[in-house]
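Inspection log for the structure reproduced underneath, given as structure tokens.
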Amino acid sequence: MFAAATKSFVKQVGDGGRLVPVPSLSEADKYQPLSLVVKKKRCFLFPRCKFTSTPFTLKDILLGDREISAGISSYQLLNYEDESDVSLYGRRSNHIVNDVGINVTGSDSIAVKASFGVVTKHEVEVSTLLKEITARKINFDHSLIRQSRSSRKAVLCVVMESIRTTRQCSLSVHAGIRGEAMRFHFMDEQNPKGREKAIVFPAHTTIAFSVFELFIYLDGAFDICVTSVSKGGFEREETTTFAMFYRLRNILFERNRRVMDAISRSQLYLDDLFSDFYDKPLSMTDISLKEGTHIRVNLLNHNIPKGPCILCGMGNLKRETVYGCFQCSVDGVKYVRLHAVPCFDIWHKRMK
């Protein structure tokens, strides 16, 4: 019942998704500013993370006995009174019975009334805290650090703000059916025993909180992640397997980058060749057919294997061809490989 009321409070207050409802009345005093909680990541089917309280504060996991004197400011937030109906359907009724402990037999809904009154917000002065922890180190021998470090899904967080009640508050739940003229009435007006429940809890009870994640380095230094973009956790040691995987990933990335660069350069080079060829009014194809001019031949017929074209076969991507010219020679080789069109004509146009 308490968890349902705090969830409803957080949903209505909002705060951009930073507020977390306190799950249990018995643990409400463990979500005070500078207290430590463990955030456990779930699988992709459950995007919401689970927060677990701990009996420790930030000072407990730091080396040295110096206290943290960061100031905590407080102010009134709002006056909260809420009444709502919750429908019972399928297996949900069994879950609610276990949660609120009332008899819902024959009922189709329960009415929940939460009276928190004026609630206050207590938050740590972030700038002061960041200055104080600049030279502080984490104690890796602390049991909470050892246990959290061994789990890859656990992230240590520090409570930065809490929302508390200021007076004695009450929660009440009634089971019944929805009426047409009235919002709610009992199934058995003569004997409503077991169909209602109320609890009263003291002032200064925490009902919601927000946290900042901690990122802990191998040398014991740590950062408080003050933005949602920064992620907490532990810096991992570079094992042999991890190092090999990291190097392999970098090699593949670099190789792919080089391939894309070569494709880009090759495409630009070919564009220049084609534009240079087609922009000229005279085609060397006609000239090459005249008597005494250079002839395009198939090099395979002369037992010369195919290879990269001397014009467009440069770079990492070899554009191979079987055609060439025996009347031209390069670097002591008595032939040149040239694509039929347009490399053959462009080569001889430049030679001319």
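Yeah, the Cβs are placed from backbone N, Cα and C, and that goes for glycine too.
While the structure shown retains the original residue, Swiss-Prot records the mutagenesis experiment ARG183 to Trp with this note: Induces abnormal auditory brainstem responses indicative of neuronal dysfunction along the auditory pathway.
Where Swiss-Prot documents CYS309 to Ser as a mutagenesis experiment, the accompanying text is: Does not affect interaction with MAP1LC3B. Within the same chain, residues at least six positions away from CYS309 (mutagenesis position) with a Cβ under 8 Å of its Cβ are ARG319, GLU320, THR321, ARG337, LEU338, HIS339, CYS343.
Quoted from Swiss-Prot, the note attached to the mutagenesis of CYS312 to Ser states: Does not affect interaction with MAP1LC3B.
Counting every protein chain shown, the Cβ of CYS325 (mutagenesis position) has 21 other Cβ atoms within 10 Å. CYS325 to Ser appears in Swiss-Prot as a mutagenesis experiment; the accompanying note says: Does not affect interaction with MAP1LC3B.
Using a 10 Å Cβ-Cβ cutoff, CYS328 (mutagenesis position) registers 16 neighbours. Among the sequence features in Swiss-Prot, the mutagenesis site CYS328 to Ser is noted as follows: Abolished interaction with MAP1LC3B and subsequent pexophagy.
CYS343 to Ser appears in Swiss-Prot as a published mutagenesis result, with the remark: Abolished interaction with MAP1LC3B and subsequent pexophagy. CYS343 (mutagenesis position) falls within a helical segment according to DSSP.
Using a 10 Å radius centred on the Cβ of CYS343 (mutagenesis position) and all shown protein chains, the other Cβ atoms total 24.
A simple way to gauge crowding: the CB of CYS312 (mutagenesis position) has 21 other CB atoms within 10 angstroms, across all the protein chains here. Under the DSSP three-state reduction, CYS312 (mutagenesis position) is assigned to coil, being neither helix nor strand.
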